[in-house]
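S.K.: Okay, handing you the structure first.
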Amino acid sequence: MGLRFQQLKKLWLLYLFLLFFAFFMFAISINLYVASIQGGDAEMRHPKPPPKRRSLWPHKNIVAHYIGKGDIFGNMTADDYNINLFQPINGEGADGRPVVVPPRDRFRMQRFFRLNSFNLLASDRIPLNRTLKDYRTPECRDKKYASGLPSTSVIIVFHNEAWSVLLRTITSVINRSPRHLLKEIILVDDASDRSYLKRQLESYVKVLAVPTRIFRMKKRSGLVPARLLGAENARGDVLTFLDAHCECSRGWLEPLLSRIKESRKVVICPVIDIISDDNFSYTKTFENHWGAFNWQLSFRWFSSDRKRQTAGNSSKDSTDPIATPGMAGGLFAIDRKYFYEMGSYDSNMRVWGGENVEMSFRIWQCGGRVEISPCSHVGHVFRSSTPYTFPGGMSEVLTDNLARAATVWMDDWQYFIMLYTSGLTLGAKDKVNVTERVALRERLQCKPFSWYLENIWPEHFFPAPDRFFGKIIWLDGETECAQAYSKHMKNLPGRALSREWKRAFEEIDSKAEELMALIDLERDKCLRPLKEDVPRSSLSAVTVGDCTSHAQSMDMFVITPKGQIMTNDNVCLTYRQQKLGVIKMLKNRNATTSNVMLAQCASDSSQLWTYDMDTQQISHRDTKLCLTLKAATNSRLQKVEKVVLSMECDFKDITQKWGFIPLPWRM
């Protein structure tokens, strides 16, 4: 009996201890939470930035944001939206280093992240005049610019922008621009409702070293109308447009103005560096790149093997601008008079999105140029989502804007955009009134879109009259489509020319309607990326899967007359020798290794293929190996996946049989 009593006593004491410990930890948590809300950052010890790591990519301090059902942070109040939490700490974020928010402030950091879709607490710890490194190359630093450069008006549109971010943009413009070149700064408020952007902002800009004026839209109108208001009131020779969440680095302005002085018909863009939305670190991007648009007219960056060109002449000078088929649209400079001569903006475009597409096409097709200056670096806060809303919804606004741009400037290719862009249909062109913009195109005597593709963007991945566009189908010999295709190809006359893509295109087009009618989306298998979630610009293995409907681009390809098999976002079917480094990288990505990949398009023989209409085999031009569908084991995931490889050709092998189903892309 005594033994049992002793055991019960020990259990009771253990229970009391655990209860006391749980209460103690709960009390500590409550105190930390209260301190995070009431305590200021001014007394916090300046956190030491993480040590530098050797990597191909600059380090980035990742913040995990809550994603799930319910709102663990509570609803945002009017005070939350209107409060200005700017409390800079000397040296924080210096030289573009990341900001480390103290652990006690992490809850508050997550809560206020939602206001602007970036880490507001990190931004509010950084002084407005934080130091940045000189991101220019040695050649750019040594470059001398002529005297008598034109003056500029810097136009910044904002809507409910964070105080610290907006003012850091303005401060960087003032501190890193030669005073005699900076005519003024024009701020355009697109109907902000946050109190600190009213009288407080007006009082602040009155004492700036550069004349700064604020214009306010009477109602929420979007980027294009707001920029037009700023341009109408500008006095500088050049209009320089910046977003409200930027930081200009040393020497950013002179290269832009110098290029416009050389040619007033040039729209010149800076290199856009990355400011992290998580920790506001500043990361330099590489200079040798250019921009264009994918099949849905979304802007994309591509690494460049394009020749540097100035006024159409090739250049080996690394400081000369790079001609770019398209521009991102947020940051650029243009001669003020030329801006209006070329039709400024399409004033019927709402909010933002599509205006950069329209301007890129218009400038090139109507006699101007769009370029990127490698000597001008401006940082930009890139967000994973937008904090803004707009009547009608952003998706509807964007599709309307794209429909306007495509209808006016893309000729036959407008139908391709409307057929294969989500939210658009062929009827979209009838819903937009573009009479004035069409008249502008006629008045400026602009060139056709085919000229733009052939001369400005010859490496494009869009369909064209001399290209195949459609699906690549695996001819398993069982489906009706596979049997009909094989029968048609085997009965063709003059098969000695069968390895010429041009001949294949002609024969396929002659049976286009018949072949399209035969394809069975439930049974036929089409060539496609192995992983749907792999970025299209990175290495991705290739497989076959259920053929998708016409509106999806996952299994649609363009084939050029020289044998390049391309798909959306400038990705090409590529033969790669199995080098150890590539295999290791693919395994680290949980990828199945293969010697056939989807990779960024390049002008080399690894991406050139031939087709034999007699045997229905696709072979790599140099190695003479044929595309083959095989089962491969993913050792990391421990599962078998079907992948496309290049193997010795065997005309009897059913896994090497491929056909082409054309799809419509123009009227």
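Glycine is treated like the rest: Cβ placed from N, Cα and C.
In this structure the noted substitutions are not present, so the sites keep their original residues.
Annotations for this protein, taken from Swiss-Prot, read as follows:
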MUTAGEN   Arg130 to Cys  Does not affect subcellular location. Loss of catalytic activity
BINDING   Asp190, Arg220, Trp352, Arg383, Tyr388  substrate binding site
BINDING   Asp243, His245, His380  Mn(2+) binding site
DOMAIN    513-661  domain 'Ricin B-type lectin'
S.K.: What is the pLDDT of the domain 'Ricin B-type lectin' (513-661) when averaged and given as a whole number?
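M.R.: Reported value for the domain 'Ricin B-type lectin' (513-661) is a mean pLDDT of 81.
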S.K.: Looking at the recorded positions listed here (Arg130, Asp190, Arg220, Trp352, Arg383), whose Cα lies nearest to that of His245 (Mn(2+) binding site)?
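M.R.: Looking at Cα distances from His245 (Mn(2+) binding site), the smallest one goes to Arg383.
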S.K.: At the level of the C-alpha atoms, what whole-angstrom distance separates Trp352 (substrate binding site) and Arg130 (mutagenesis position)?
M.R.: 30
S.K.: Would you count the other CB atoms within 10 A of the CB of His380 (Mn(2+) binding site), including those on all shown protein chains?
M.R.: 20
S.K.: So for His245 (Mn(2+) binding site), how many other CB atoms are inside 10 Å of its CB?
M.R.: 24
S.K.: Which residues, same chain and not among Asp243, His245, His380, have a CB within 8 angstroms of the centroid of the CB atoms at the recorded Mn(2+) site?
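M.R.: After dropping the recorded site residues, what remains is Thr169, Leu242, Ala244, Cys246, Ile275, Gly330, Leu331, Gly379, Val381, Phe382.
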S.K.: Rounded to the nearest Å, what's the C-alpha distance separating Asp190 (substrate binding site) and His380 (Mn(2+) binding site)? Just drop the number here, would you?
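M.R.: On Cα coordinates alone, these residues lie 19 Å apart.
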S.K.: My understanding is the cutoff is Cβ-Cβ under 8 Å with a sequence separation of 6 or more in the same chain; which residues meet that for Arg383 (substrate binding site)?
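M.R.: In sequence order, Asn116, Ser117, Phe118, Asp277 meet the Cβ cut-off.
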S.K.: May I ask for the distance between Arg220 (substrate binding site) and Asp243 (Mn(2+) binding site), taken between their Cα atoms and rounded to an integer number of Å?
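M.R.: That separation, Cα to Cα, works out to 17 Å.
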S.K.: Find, for the listed binding-site residues Asp190, Asp243, the residue with the lowest Cβ contact count at a 10 Å cut-off, counting only other Cβ atoms.
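M.R.: Checked Asp190, Asp243; of these binding-site residues, fewest Cβ neighbours within 10 Å: Asp243.
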